[in-house]
Amino acid sequence: MSLCEDMLLCNYRKCRIKLSGYAWVTACSHIFCDQHGSGEFSRSPAICPACNSTLSGKLDIVRTELSPSEEYKAMVLAGLRPEIVLDISSRALAFWTYQVHQERLYQEYNFSKAEGHLKQMEKIYTQQIQSKDVELTSMKGEVTSMKKVLEEYKKKFSDISEKLMERNRQYQKLQGLYDSLRLRNITIANHEGTLEPSMIAQSGVLGFPLGNNSKFPLDNTPVRNRGDGDGDFQFRPFFAGSPTAPEPSNSFFSFVSPSRELEQQQVSSRAFKVKRI
């Protein structure tokens, strides 16, 4: 890059803009924009904002036009001896070269600082990446172990589900058996309930009394009078079975079970038939 392609920048630290129009040039080889130059050099004594040098001379601070007109260029150095013109030109070129060099040093400093910061951040990020890689490896191991545990739990769940289904089938089977037995018992109970009243009614028809104090009736079956020979019948008392024990005097009613009552009826009926024969 040639010197002509470089642009002078304001030497104020917080400004750093490209100069155009008017600028303030100091004897300490610094240059400032019109805004900051007029603001900083309005005080007395003037202090250079870049190097803190005291600028007390009359020509230590000059406000100059960066793009002078053709008339100014034709007249500013007119009448001066060549060595004076060359001296002025050499000093102006030295100022320009110093500004470009300082700007490059400043940019190199910023670049070096940024590069150091970048390396530091790269180192930090490298350490973080390594730490994250270790964590990732650890987490992958945990995920693998958790997958194994999950497979074991799935297997256990499958086994337990099969056992539960088998238990449910057994339960349904037992429930069906229980329901069938219950219905069977209910049917038998209803059938016995319909038979018992009919048996009780038949005992009443045959003339047998109910209760513990009931006694078998006397058999009044007529038999022929063998002594008289007149063909008449006479009644002879006959017990079909042994009379029951007398009922205690302190009970008013006494009931026997249907099975006991049925047994008594069967015995009386057999005795009656034998007597008839």
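Heads up, the Cβ atoms here are built off N, Cα and C, so glycines get one too.
Copied over from Swiss-Prot:
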type: MUTAGEN; residues: C28 to A; note: Abrogates induction of filamentous growth in yeast; when associated with A-30 and A-33
type: MUTAGEN; residues: H30 to A; note: Abrogates induction of filamentous growth in yeast; when associated with A-28 and A-33
type: MUTAGEN; residues: C33 to A; note: Abrogates induction of filamentous growth in yeast; when associated with A-28 and A-30
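A sphere of 10 angstroms centred on the C-beta of H30 (mutagenesis position) encloses 22 other C-beta atoms. Minimal Cβ crowding within 10 Å, among the mutagenesis positions C28, C33, is found at C28.
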